[in-house]
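Below is one structure, written out as structure tokens, with a few remarks after it.
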Amino acid sequence: GMWSKILGHLIR
């Protein structure tokens, strides 16, 4: 989902 992109950016 979109959370994957958001979290992926924050938890890079």
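The count begins at 1 with the first shown residue.
Backbone N, Cα and C atoms are what each Cβ position is placed from, and that goes for glycine too.
Since this is a predicted model, take the numbers as computed values, not measurements.
Record note (Swiss-Prot), mutagenesis S4 to K: In HAL-1/10; loss of hemolytic activity and increase (~3-fold) in antibacterial activity against Pseudomonas aeruginosa; when associated with K-9. The unchanged residue is displayed. Annotation for S4 (mutagenesis position): no same-chain Cβ neighbours under 8 Å separated by at least 6 residues are found. In the three-state DSSP scheme, S4 (mutagenesis position) falls into the helix class.
Quoted from Swiss-Prot for the published mutagenesis H9 to K: In HAL-1/10; loss of hemolytic activity and increase (~3-fold) in antibacterial activity against Pseudomonas aeruginosa; when associated with K-4. Listed in sequence order, there are no same-chain residues at least 6 apart in sequence whose CB falls under 8 Å from the CB of H9 (mutagenesis position).
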